[in-house]
Amino acid sequence: MDKKELFDTVINLEEQIGSLYRQLGDLKQHIGEMIEENHHLQLENKHLRKRLDDTTQQIEKFKADKKESKTQKTEQTDIGEGYDNLARLYQEGFHICNVHYGSVRKEDCLFCLSFLNKK
């Protein structure tokens, strides 16, 4: 190998090393950007999961409250409807007390009246 070929080989190696160095720098920068993006995505994911949990808890609480109020309304409505039916039967002339239930009444019954006055 003469000096010129040796010099050309060294220049070629130097260019290859420079190219590899630039590629390594680009790769390092790209990895840094990916790590930063990953960190931001992890934070966003954490916040979204917390928000989802909070929203889910609020929805469950709302459903429970709604179910409870519906149950209370139903109980109140049922009690009111039963009372109204018994009052209607009494007005139509039937006993609603446990002593003479369903029989025709000729005059006011103290048992029936005491039952109607309960709340």
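Just so you know, glycine gets a Cβ as well, placed from its N, Cα and C.
As the structure is a computational prediction, the values presented were derived from the model and not from experiment.
Swiss-Prot lists His95 to Ile or Leu among its mutagenesis entries, and the accompanying note reads: Still self interacts, no longer interacts with DnaA or DnaN. Classification of His95 (mutagenesis position) by DSSP places it in coil, neither helical nor stranded. All protein chains included, His95 (mutagenesis position) registers 18 other Cβ atoms within 10 Å of its own Cβ.
While the structure shown retains the original residue, Swiss-Prot records the mutagenesis experiment His95 to Gly with this note: Still self interacts, still interacts with DnaA and DnaN.
Cβ neighbour count for Cys97 (Zn(2+) binding site): 18 (other Cβ atoms within 10 Å of its Cβ, all protein chains included). What Swiss-Prot lists as Zn(2+) binding site is His95, Cys97, Cys109, Cys112, and the listing cites sequence analysis.
Among the mutagenesis entries in Swiss-Prot is Glu107 to Arg, Asp or Thr, noted as: Still self interacts, still interacts with DnaA, no longer interacts with DnaN, loss of localization. The DSSP secondary structure for Glu107 (mutagenesis position) is coil.
A sphere of 10 angstroms centred on the C-beta of Asp108 (mutagenesis position) encloses 8 other C-beta atoms. In Swiss-Prot, a published mutagenesis experiment is listed as Asp108 to Ser, annotated Still self interacts, still interacts with DnaA, no longer interacts with DnaN, loss of localization.
Cys112 (Zn(2+) binding site) falls within a helical segment according to DSSP.
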